[in-house]
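First the structure, which I've put down as structure tokens, then a few questions once you've had a look.
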Amino acid sequence: MAINIEYVILRHLQMELKAPFTTSFGTFQRKELILVEVVDRDGVSGWGESVAFSAPWYSEETVKTNWHMLEDFLVPLALAEPIHHPEELSKRFSAIRQNNMAKAALEGAVWDLYAKRLGVPLSQALGGAKKDIEVGVSIGIQPTVADLLQVIERYVAQGYRRIKVKIKPSWDVDVIREVRRVFPDVPLMADANSAYTLVDADRLKALDEFGLLMIEQPLAADDLVDHARLQPLLQTPICLDESIRSYDDARKALDLGSCRIINIKIGRVGGLGEAKRIHDLCAERGAPVWCGGMLEAGVGRAHNIAITTLENFTLPGDTAASSHYWERDIITPEVEVHGGLIRVPDAPGIGYDVDRRQVERYTQFAKVFHRTATA
């Protein structure tokens with residue numbers, strides 16, 4: 001089946017978060033994103049979302065650099081000739097170094113279109129079989145421990161299957177101790193976002209007593225070696241996030257013993273195809289995976305749901321309900337959580353309708369790119 005993309009629309013959106021979200025890197029009150037729409041010659045649309053942030057705190061990519069890469073390099077490559085399978089794009093994009101979030105946004109839109117043309121849900125096109133997925137929730141650093149406990153209480157009452165608490169050197173052991181005292185049985189993990197160094201090994205080891213599911217990305221994003229030195233010192237499994245940008249990164253991390261769990265983020269690794277390859281590798285190695293979040297709007301959230309239906313996604317992910325972040329999302333129906341589960345949509349493609357009225361409301365500017373007559 002050949003997919004002939006007639007044109008691509010890039011939209012720059014800005015959405016206000018319902019509440020500020022704080023990590024060891026800073027506080028977010030709004031999310032800028034690029035929404036990618038690809039339209040074939042029959043007028044069928046596929047949707048993707050760039051998860052890059054406005055500033056390069058998570059990686060070197062930003063919304064502005066993603067727009068530049070999409071406009072000047074990636075969109076022309078996608079429009080150059082028909083596409084028979086979305087994974088062909090990774091070969092077309094191979095000459096472009098890094099810029100994984102930009103690549104993933106465009107590839108994701110093509111995956112959505114591909115699944116719609118097949119008449120199957122995106123989850124099925126990827127090889128997933130789950131009807132429901134377990135989800136957890138990520139909670140940013142709060143003004144006080146009392147505030148944090150109130151937030152956790154609210155999400156536990158809503159049935160979330162796992163609680164993730166952001167930590168940093170001034171907000172870690174004592175905070176987790178109090179959380180565990182109040183919630184002794186809640187599946188709990190800590191996310192450091194690279195806030196520590198190997199010098200802090202004893203401090204990180206102090207977290208062992210709290211029975212955490214994992215500690216996520218304690219050390220620098222580019223340091224697999226020190227993570228390999230740290231893991232044997234801890235009872236708590238290390239989960240790598242920012243360190244894993246590709247299949248090869250995952251392979252090296254597992255070979256070195258840098259982690260026991262991997263967080264797969266579609267944007268960080270360059271698309272659904274690479275995410276699936278990493279999933280398959282981890283399944284072979286006996287390393288569980290889960291799907292992390294990047295404050296996605298509805299389109300990105302739908303892609304996360306689809307990839308999480310693969311068999312080795314055995315730990316609850318960060319794909320919380322739309323209402324956790326937004327007053328109004330850009331999809332209908334919005335993503336809802338019931339009893340800690342999200343029902344996987346069974347409609348073709350991402351399974352949700354894009355709410356064009358809301359998209360228009362959030363759009364700051366847009367640009368259309370047409371296929372040339374020779375393409």
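Counting begins at 1 with the first residue displayed.
Even glycines carry a Cβ here, placed using N, Cα and C.
Keep in mind that this structure shows the original residues, not the substituted ones.
Just lifted these from Swiss-Prot, have a look:
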{"type": "ACT_SITE", "residues": "Lys166", "note": "active site, proton donor"}
{"type": "ACT_SITE", "residues": "Lys265", "note": "active site, proton acceptor"}
{"type": "BINDING", "residues": "Asp191, Glu216, Asp241", "note": "Mg(2+) binding site"}
{"type": "MUTAGEN", "residues": "Lys166 to Ala", "note": "Almost loss of activity with N-formyl-D/L-methionine"}
{"type": "MUTAGEN", "residues": "Asp191 to Ala", "note": "Almost loss of activity with N-formyl-D/L-methionine"}
{"type": "MUTAGEN", "residues": "Glu216 to Ala", "note": "Almost loss of activity with N-formyl-D/L-methionine"}
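Would you situate these features in the structure and describe their surroundings?
Taking a C-beta cut-off of under 8 Å and a sequence gap of six or more, Lys166 (mutagenesis position) has these contacts in its own chain: Thr22, Thr23, Ser24, Ser138, Ile139, Gly140, Ile141, Ala190, Asp191, Ala192, Asn193.
Secondary structure at Lys265 (active site, proton acceptor), as computed by DSSP, is coil. Lys265 (active site, proton acceptor): 26 other CB atoms within 10 A of its CB, across all protein chains.
The Cβ of Glu216 (mutagenesis position) has 27 other Cβ atoms within 10 Å, all protein chains considered. In this structure, Glu216 (mutagenesis position) is part of a beta strand by DSSP.
According to its DSSP assignment, Asp191 (mutagenesis position) is in a strand. Neighbours of Asp191 (mutagenesis position), defined as other CB atoms within 10 A of its CB across all chains, total 26.
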Can you give me the Cα-Cα distance between Asp241 (Mg(2+) binding site) and Lys265 (active site, proton acceptor) in Å, rounded to a whole number?
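Pair distance, Cα basis, whole Å: 8 Å.
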Please list, in sequence order, every residue of the chain apart from Asp191, Glu216, Asp241 whose Cβ lies within 8 Å of the Cβ centroid of the Mg(2+) site.
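Counting only non-site residues, the set is Lys164, Met189, Ala192, Asn193, Met214, Ile215, Gln217, Cys239, Leu240, Glu242, Asn263, Gly292.
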Tell me the Cα distance separating Glu216 (mutagenesis position) from Lys265 (active site, proton acceptor), rounded to the nearest angstrom.
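Distance (Cα to Cα, whole Å): 13 Å.
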Tell me, how many other CB atoms lie within 10 A of the CB of Asp241 (Mg(2+) binding site), whichever protein chain they belong to?
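For Asp241 (Mg(2+) binding site), the 10 Å Cβ neighbour count is 21.
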